[in-house]
Every structure is written in C-alpha cells, then in structure tokens.
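**Student:** Sharing a structure with you now.
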Amino acid sequence: GEEEYQKMLENLREAEVKKNA
C-alpha cells in the first residue's frame, strides 16, 4: 500500500546517504 511505498522510499534514501558518506 501507500504506507509501505513511502517506507521503501525512505529506506532507499537512507541507503543512498550512507553510500555517499
């Protein structure tokens, strides 16, 4: 659902931040 989708996007964003750090 929409909530799961938003959580998934949040997780992807966090992964990108950690990768770029």
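Keep in mind that glycine also has a Cβ here, set from the backbone N, Cα and C atoms.
Owing to the predicted nature of the structure, the values given are computational and were not obtained by experimental measurement.
Pasting the relevant annotations from Swiss-Prot:
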type    : residues     : note
MUTAGEN : Tyr5 to Val  : Little loss of inhibition of NR1a/NR2B receptor; important loss of inhibition of NR1a/NR2A receptor
MUTAGEN : Tyr5 to Phe  : No loss of inhibition of NR1a/NR2B receptor; little loss of inhibition of NR1a/NR2A receptor
MUTAGEN : Tyr5 to Trp  : Little loss of inhibition of NR1a/NR2B receptor; complete loss of inhibition of NR1a/NR2A receptor
BINDING : Glu10, Glu14 : divalent metal cation binding site
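Can you tell me where each of these features sits in the structure?
**Tutor:** Around the Cβ of Tyr5 (mutagenesis position), 9 further Cβ atoms fall within 10 Å across all displayed protein chains.
Tyr5 (mutagenesis position) falls within a helical segment according to DSSP.
Glu10 (divalent metal cation binding site) falls within a helix when secondary structure is assigned with DSSP.
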